[in-house]
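Remarks on the structure that follows.
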Amino acid sequence: QEEPCATGPCCRRCKFKRAGKVCRVARGDWNDDYCTGKSCDCPKNPWNG
């Protein structure tokens with residue numbers, strides 16, 4: 001069962017977006033960042049330095 005969330009780039013209608021959903025689009029040499037499915041925050045991609 002999903003935990004509710006109020007706001008954030010990985011929330012939609014008070015639920016977490018699915019894991020793997022892009023939450024921050026790549027810029028320059030950086031890669032996209034993806035939702036984890038467990039948080040409303042958009043975690044930083046570890047490959048982005």
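Keep in mind that glycine also has a Cβ here, set from the backbone N, Cα and C atoms.
Among the mutagenesis experiments that Swiss-Prot reports, Q1 to A is described with the note: No change in inhibition of wound closure and platelet aggregation. Feature annotation from Swiss-Prot assigns domain 'Disintegrin' to 1-49; the stated evidence is sequence analysis. Listed in Swiss-Prot as a mutagenesis experiment, E2 to A is described as follows: Loss of inhibition of wound closure, but no change in platelet aggregation. Listed in Swiss-Prot is the mutagenesis experiment R13 to A, annotated as follows: Loss of inhibition of wound closure, but no change in platelet aggregation. Here the residue is the original one, while Swiss-Prot reports the published mutagenesis K17 to A with the comment Loss of inhibition of wound closure, and of platelet aggregation. Looking at Swiss-Prot, the entry for mutagenesis of R18 to A says: Loss of inhibition of wound closure, and of platelet aggregation. While the structure shown retains the original residue, Swiss-Prot records the mutagenesis experiment K21 to A with this note: Only inhibition of platelet aggregation. According to Swiss-Prot, the mutagenesis experiment D33 to A carries this note: No change in inhibition of wound closure and platelet aggregation.
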Q | Tally of residues which DSSP labels helix, strand or coil - the domain 'Disintegrin' (1-49) | A | 3 helix, 10 strand, 36 coil
**Q.** Local Cβ density at K17 (mutagenesis position) - other Cβ atoms counted within 10 Å
**A.** 22
(Q) Whole-number answer please: how many Å between the C-alpha atoms of R13 (mutagenesis position) and K21 (mutagenesis position)? (A) 15
